[in-house]
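Per Swiss-Prot, the features are as follows:
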ACT_SITE  H657  active site
BINDING   C520, C522, H528, C605  Zn(2+) binding site
MUTAGEN   S178 to A  Strong reduction of CaMK1-dependent nuclear export. Reduces interaction with YWHAE
MUTAGEN   S344 to A  Strong reduction of CaMK1-dependent nuclear export. Reduces interaction with YWHAE
MUTAGEN   S479 to A  Strong reduction of CaMK1-dependent nuclear export. Reduces interaction with YWHAE
MUTAGEN   H657 to A  Abolishes deacetylase activity, but not the interaction with HDAC2 and HDAC3
MUTAGEN   D692 to A  Disrupts the dot-like nuclear pattern
MUTAGEN   D694 to A  Disrupts the dot-like nuclear pattern. Abolishes deacetylase activity, but not the interaction with HDAC2 and HDAC3
MUTAGEN   H717 to A  Abolishes deacetylase activity, but not the interaction with HDAC2 and HDAC3
Amino acid sequence: MHSPGAGCPALQPDTPGSQPQPMDLRVGQRPTVEPPPEPALLTLQHPQRLHRHLFLAGLHQQQRSAEPMRLSMDPPMPELQGGQQEQELRQLLNKDKSKRSAVASSVVKQKLAEVILKKQQAALERTVHPSSPSIPYRTLEPLDTEGAARSVLSSFLPPVPSLPTEPPEHFPLRKTVSEPNLKLRYKPKKSLERRKNPLLRKESAPPSLRRRPAETLGDSSPSSSSTPASGCSSPNDSEHGPNPALGSEADGDRRTHSTLGPRGPVLGNPHAPLFLHHGLEPEAGGTLPSRLQPILLLDPSVSHAPLWTVPGLGPLPFHFAQPLLTTERLSGSGLHRPLNRTRSEPLPPSATASPLLAPLQPRQDRLKPHVQLIKPAISPPQRPAKPSEKPRLRQIPSAEDLETDGGGVGPMANDGLEHRESGRGPPEGRGSISLQQHQQVPPWEQQHLAGRLSQGSPGDSVLIPLAQVGHRPLSRTQSSPAAPVSLLSPEPTCQTQVLNSSETPATGLVYDSVMLKHQCSCGDNSKHPEHAGRIQSIWSRLQERGLRSQCECLRGRKASLEELQSVHSERHVLLYGTNPLSRLKLDNGKLTGLLAQRTFVMLPCGGVGVDTDTIWNELHSSNAARWAAGSVTDLAFKVASRELKNGFAVVRPPGHHADHSTAMGFCFFNSVAIACRQLQQHGKASKILIVDWDVHHGNGTQQTFYQDPSVLYISLHRHDDGNFFPGSGAVDEVGTGSGEGFNVNVAWAGGLDPPMGDPEYLAAFRIVVMPIAREFAPDLVLVSAGFDAAEGHPAPLGGYHVSAKCFGYMTQQLMNLAGGAVVLALEGGHDLTAICDASEACVAALLGNKVDPLSEESWKQKPNLSAIRSLEAVVRVHRKYWGCMQRLASCPDSWLPRVPGADAEVEAVTALASLSVGILAEDRPSERLVEEEEPMNL
């Protein structure tokens, strides 16, 4: 059923709101009129049109907003592009370290993406083509940024403009916060082609010498061997000397590995043995690689140490493989130029210097265990020997560079030099220099030997005499061949005398910088009489006077806790012999209670002390005190075994005030008492004499041996009836038990009116010290050498006027005992000039040098009245213990001053007086002799 009007196309139904359409009355062709869409179709098309309209509107708006952005992203003008990039680079280079971040720049991001893509492509190619060469792990060459990677990344990353003056390869991959890598881009390409082998010749080295004709090799004229340019500006120890120019690096490396590789193991292991050959097989051309000439010319006699140090590889076992080229083939092939002197070395001297090596033969047995090379564990990296270098001895390390942390338990295990330092290993591991090697010193070393004999080396503080003679220092002493060299010194030094005398050992000196660290935390030495400048000044004075070069310098060691406990209590040793670091190795339970009992006082300077005088440094005081005790003990053992003639220990802090459980008077451990006790325990000496001429009484030493008859203690000190520190040391303190009579105190009284001086001390030595010491007949003499009785000390510290010459004379007198086995240990003394003068006089006396004689007035002057009364009291008290005191009591002439040379007369008078004293002694007991004795004739 059709609706009305459906078949008439001119008729349309009326819809609400529509206008009536007029009828088309045209007779011609009429346009085709599409029928109106149905309402359902209109309903479906309306949302589609709406979405399209909204999409076009949004796209149009997006194009409008993107237009300014496109304008800003356009590449800048060429003139602005370079400046902007340079400014960005400068900001990166000059960026503050505190403001740096890990955000990578656009350049880095682009490079990173290129590198990643390049590696992915390379990995893909390797999987597809397995035979393709592998990519190295790291390439220092600039990366290539051209190729397909840029075209691929251009669709993802915007183009980054580069500087107009630099190509793109100047932007290597780098870390954003690494300044050295930023600087790398401005270096030329040649800086990346550095030598990779330390054995190669530097490009900056001076040009090599040309071969001279055979007739000019023996010429020794200055014109042919030296030029003005070969002085200090052209050092002898250049990196490679006059070796010929080396070949290319890559070629040389291949030839080196191909030649040496098959003959020995590869050095991939840091401890792998290194095989060096006497000879090398020639290549096809008939010549050897120039870079292998230093190994070719190396002689086995040059290498004394069992380990050979190669830079970067550590110590390597040094072996010699079988020679690959015989001597005949090597000599006839002309593979290298003959050896000759370098331009900066002096001329070989004449044969007159050869007798200087003759005295070395008698000292072989005594000095052989002492001459040693540098320890391999502490040797710095060294380069291989050059053909122009001669055999050298290596210097023993100085005391300041080798500070150890512990010492041996007992000196018996440390008698030899190689066993006294802990952790050194057997002597075979260190290597020793035989006398035959010393006798084979070439002429160029003989010249240096003569120079070393004529003057001491100020820098060699711990060298033994033989090492001083044979060692060739690294620096040149004569840079010109024409420089005159004196082969014989005008005056033979004591070192020359020691070399010429095989029966007299040397004098020992002990010093170490460890003892300098014991100082107050305030840092002001003027407020502390006992400071590090004392031993430092003495050591410098001995060097200035040339006495150190005449002695055998020792470093000493740190005393063990067991050695300290031979004199002091365990509590005392743990309190003052440990520091926070060493306590970590001990029993915490025992230390906790002891440390809680320790008390310190606050000093006026702001530091900490055991008392108002004795400062304490928690980190360094214990090490310094233990080092002083160990050094004196070590020196005493060497003298007791007659390895040394005598010795002087420049040590601090002092020790003669430290008793069994108390630290006082700047003292913590009694060094002399510990050395004496160790000598007794190890059977090194049966009878020991201790002389203490410090102005203060050695209360600690007296207490230690107060009951010991095998130790005679004689002290000369200011007493003033107990009113001078420490208050002990009265004349009637003679010992107890079996040790009664073996403690002698020369207690000076009378204050400083007048002060004691040379006449009083000379009288004490002549009347008391030497007679009792001769009667005791000691095996060894230990001296607590305090110099605070010397002139220059204020009244609270001494106030006496004993001269340095008098100290030297007293040392000479003591050397007449025990076969000259005398050991001096520094105790007190606080005026730097006075203690330096006194130490110099004592060391000169120990060496046997001529000491300045005392003035005639000192010999003729009579002791003051206070001194005579003090000496009378000593004779009275010890008359019943010593026969010499009985003889002196009845001999008035003995109180008169004696001039040197009158010893025979004194002995005659003493012998005559002893006869009458002996008769009286038979009739009356000694007690009645003391009571009924008439006053001496003064």
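Cβ from N, Cα, C; glycine included.
These numbers come from a predicted model, not from an experiment.
Taking the features listed in Swiss-Prot, we show where each one sits on the structure.
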residue: C520; record: Zn(2+) binding site; Cβ neighbours (10 Å): 21
residue: C522; record: Zn(2+) binding site; Cβ neighbours (10 Å): 15
residue: H528; record: Zn(2+) binding site; Cβ neighbours (10 Å): 20
residue: C605; record: Zn(2+) binding site; Cβ neighbours (10 Å): 16
residue: H657; record: mutagenesis position; Cβ neighbours (10 Å): 28
residue: D692; record: mutagenesis position; Cβ neighbours (10 Å): 26
residue: D694; record: mutagenesis position; Cβ neighbours (10 Å): 26
residue: H717; record: mutagenesis position; Cβ neighbours (10 Å): 25
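In this structure the alpha carbons, written CA, of C520 (Zn(2+) binding site) and D694 (mutagenesis position) are 24 Å apart.
Secondary structure at C522 (Zn(2+) binding site), taken from DSSP and collapsed to helix, strand or coil, is coil.
When secondary structure is read from DSSP and collapsed to three states, D692 (mutagenesis position) falls in the strand class.
H528 (Zn(2+) binding site) sits 17 Å from H657 (mutagenesis position), counting Cα to Cα. The two recorded residues C522 (Zn(2+) binding site) and H717 (mutagenesis position) have their Cα atoms spaced 32 Å from each other. For C605 (Zn(2+) binding site) paired with D694 (mutagenesis position), the C-alpha to C-alpha distance reads 27 Å. Taken residue by residue with DSSP, H528 (Zn(2+) binding site) is part of neither helix nor strand, so it is coil. For the pair formed by D692 (mutagenesis position) and H657 (mutagenesis position), distance between Cα atoms is given as 11 Å, rounded to the nearest Å.
You'll find the Cα of D694 (mutagenesis position) roughly 6 Å from the Cα of H717 (mutagenesis position). DSSP classifies H717 (mutagenesis position) as strand under the three-state reduction.
Take the mean position of the Cβ atoms of C520, C522, H528, C605, the recorded Zn(2+) site; other residues of that chain with a Cβ within 8 Å of it are Q519, S521, G523, D524, N525, K527, L603, G606, G607, I615.
In this structure, C605 (Zn(2+) binding site) belongs to neither helix nor strand by DSSP; it is coil. In this structure the C-alpha atoms belonging to H717 (mutagenesis position) and H657 (mutagenesis position) are separated by 13 Å.
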